[in-house]
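Colleague: Here Swiss-Prot flags Cys23, His49, Cys53, Cys56 as iron-sulfur cluster binding site. Annotation of the published mutagenesis Thr94 to Ala in Swiss-Prot: No in vitro phosphorylation by PknB; the original residue is retained in the structure shown.
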Amino acid sequence: MSENCGPTDAHADHDDSHGGMGCAEVIAEVWTLLDGECTPETRERLRRHLEACPGCLRHYGLEERIKALIGTKCRGDRAPEGLRERLRLEIRRTTIIRGGP
């Protein structure tokens with residue numbers, strides 16, 4: 001396994017697997033980990049992968065900083081009701097697509 005594997009490197013299309021997960025799968029699940037929305041099993045698999053994959057760990061760190069920045073800049077602001085409703089609908093639609101029939 002390359003020390004530099006991860007989503008931003010030339011071989012990001014490989015399914016580099018650390019901790020039982022490929023880089024693409026880890027990148028797709030980063031926000032569920034940051035938001036505390038993944039299962040304990042998925043959290044452990046993500047943790048193992050991030051410990052072994054510097055590229056994905058860098059990506060995780062970037063997303064973590066973005067989340068913190070958004071949290072500090074948007075504190076107390078409330079989205080307009082129309083936007084909130086559109087987001088709710090999109091989340092439901094995405095959940096249905098990911099969850100399947």
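For all residues, glycine too, the Cβ spot is worked out from N, Cα and C.
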Colleague: For Cys56 (iron-sulfur cluster binding site), name the DSSP secondary structure in the helix/strand/coil scheme.
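Modeller: Going by the DSSP assignment, Cys56 (iron-sulfur cluster binding site) falls within a helical segment, counted as helix.
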Colleague: Give the distance between the Cα atoms of His49 (iron-sulfur cluster binding site) and Thr94 (mutagenesis position), rounded to the nearest whole Å.
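Modeller: With distance taken Cα to Cα, Thr94 (mutagenesis position) is 25 Å from His49 (iron-sulfur cluster binding site).
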Colleague: If you count Cβ atoms within 10 Å of the Cβ of Cys53 (iron-sulfur cluster binding site), leaving out that atom itself, what do you get?
Modeller: 27
Colleague: At the level of the C-alpha atoms, what whole-angstrom distance separates Thr94 (mutagenesis position) and Cys56 (iron-sulfur cluster binding site)?
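Modeller: Thr94 (mutagenesis position) to Cys56 (iron-sulfur cluster binding site), Cα-Cα distance: 24 Å.
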Colleague: Using a 10 angstroms cut-off on Cβ to Cβ distances, just flag whichever of Cys23, Cys56 is the loneliest among these binding-site residues.
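Modeller: Relative to the other binding-site residues in Cys23, Cys56, Cys23 has the fewest Cβ atoms within 10 Å.
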Colleague: Please work out the number of neighbouring Cβ atoms within 10 Å of the Cβ of Thr94 (mutagenesis position), leaving out its own Cβ.
Modeller: 10
